[in-house]
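Everything below concerns the one structure shown next.
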Amino acid sequence: MNIKSLLLGSAAALVAASGAQAADAIVAPEPEAVEYVRVCDAYGAGYFYIPGTETCLRISGYVRYDVKGGDDVYTGSDRKGWDKVLVLHSMFNTNSETELGTLGTYTTLRFNYTSNNSRHDGQYGDFSDDRDVADGSVSTGTDLQFAYITLGGFKVGIDESEFHTFTGYLGDIINDDVISAGSYRTGKIAYTFTGGNGFSAVIALEQGGEDVDNDYTIDGYMPHVVGGLKYAGGWGSIAGVVAYDSVIEEWATKVRGDVNITDRFSVWLQGAYSSAATPNQNYGQWGGDWAVWGGLKYQATQKAAFNLQAAHDDWGKTAVTANVAYELVPGFTVTPEVSYTKFGGEWKNTVAEDNAWGGIVRFQRSF
């Protein structure tokens, strides 16, 4: 055997051995692609796709801390010290497209902590379960405040009454409902038609709401009924609603107009009438037959907005409130507010004082 034959034989043996080892090797599978969270911009800022779906989700909310002093302008009582309310408000929105329109949900969880002298928190929504601590002036509460489903213009679940939402509530004021314009949270089935020319209409069947002292929910199969019409344009809007209270078998109505004087200055006016001259009802909760509210907003600077609201009802209550909402940095707003209430006419028989002055400072971080 010569050297050439030896080298060729060794090379052939090495190739055969390498082929056998390659045939026996375990091939590792390709790693699965990582699915990162995708931004969903179809419904506005803050939405992202839930991984593995075509549903968009947004998580938002705020933390706010209110410090109140002086009188309770809702009841006329002296607070005799500082009242404090802390609220964590978490909101979850989902949206996706279907052949019947946008399918959405909205859920709000609210956590309250109240520490005060008067045991009055003086504003809508701060209902909490009392937990006596020392003198009983501390309370906490957790609340599934709102939860509803929407499909196109259809809505079903727990929300605020269309008697409020369709006309646009009241002013950008903390103590905005010293003269109440109706109850708030309710179970409802509603449909809103929105035209392409600024016209919209709503019809709603509602269960009725409740607050600390009263229950306005239906007592049978007949629901409360709300209907409304609205026209909106670049100049502002005009809206009207009519509601039937199936418990007391009475009705109430409101008409509101908003006008944009400039891009920084706007005014609004709202009038209401009820066929039952009592505030103890689901919709017409002002005193007497009628009530009127009005206000303005002036965006003084990019950071500061001035708000003013005044209201008066048939029984003689007058309420005036002013505030300045100042955005210290993006997402953090400080709002000092001063309110005055005059209890005249029939209201003198329900409160101890004729006048009430109160102040509040709100610190709110929105996210």
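For all residues, glycine too, the Cβ spot is worked out from N, Cα and C.
Quoted from Swiss-Prot for the published natural variant Pro31 to Ser: In strain: 019.
Every protein chain considered, the tally of other Cβ atoms within 10 Å of the Cβ of Thr150 (variant position) stands at 21. Variant annotation in Swiss-Prot: Thr150 to Gln, described as In strain: 019; the structure shown retains the original residue.
If you take the C-beta of Ile173 (variant position) and look for same-chain residues 6 or more apart in sequence within under 8 angstroms, you find Gly295, Asn307, Gln309, Thr321, Asn323, Glu337. DSSP assigns Ile173 (variant position) to coil in the three-state reduction, placing it in neither a helix nor a strand. According to Swiss-Prot, the naturally occurring change Ile173 to Val is described as follows: In strain: 019.
Recorded in Swiss-Prot as a natural variant, Ala190 to Ser carries the remark: In strain: 76-250. The secondary structure of Ala190 (variant position), as reduced to three states from DSSP, is extended strand. In sequence order, Phe154, Lys155, Val156, Asp159, Glu162, Val202, Ile203, Ala204, Leu205, Val226 make up the list of same-chain residues 6 or more apart from Ala190 (variant position) whose Cβ falls under 8 Å from its Cβ.
For His224 to Asp, Swiss-Prot lists a natural variant annotated as follows: In strain: 019 and 76-250. DSSP assigns His224 (variant position) to a strand segment in the three-state reduction.
In Swiss-Prot, the entry for natural variant Thr253 to Ala states: In strain: 019 and 76-250. The structure shown retains the original residue. There are 18 other Cβ atoms within 10 Å of the Cβ belonging to Thr253 (variant position). Thr253 (variant position) falls within a strand segment according to DSSP.
According to Swiss-Prot, the natural variant Arg264 to Gln carries the annotation: In strain: 019 and 76-250. Annotation for Arg264 (variant position): spatial neighbours Tyr298, Gln299, Ala300, criterion Cβ-Cβ under 8 Å with sequence separation of six or more. Secondary structure from DSSP puts Arg264 (variant position) in coil.
Using a 10 Å radius centred on the Cβ of Arg362 (variant position) and all shown protein chains, the other Cβ atoms total 19. According to its DSSP assignment, Arg362 (variant position) is in a strand. Variant annotation in Swiss-Prot: Arg362 to His, described as In strain: 76-250; the structure shown retains the original residue.
Annotated pair His224 (variant position) and Thr150 (variant position), C-alpha to C-alpha distance, rounded: 20 Å. It is 32 Å from the Cα atom of Arg362 (variant position) to that of Thr150 (variant position). Each residue contributes its Cα atom, and for Thr150 (variant position) and Thr253 (variant position) those atoms are 26 Å apart. Around the Cβ of His224 (variant position), the number of neighbouring Cβ atoms within 10 Å comes to 25.
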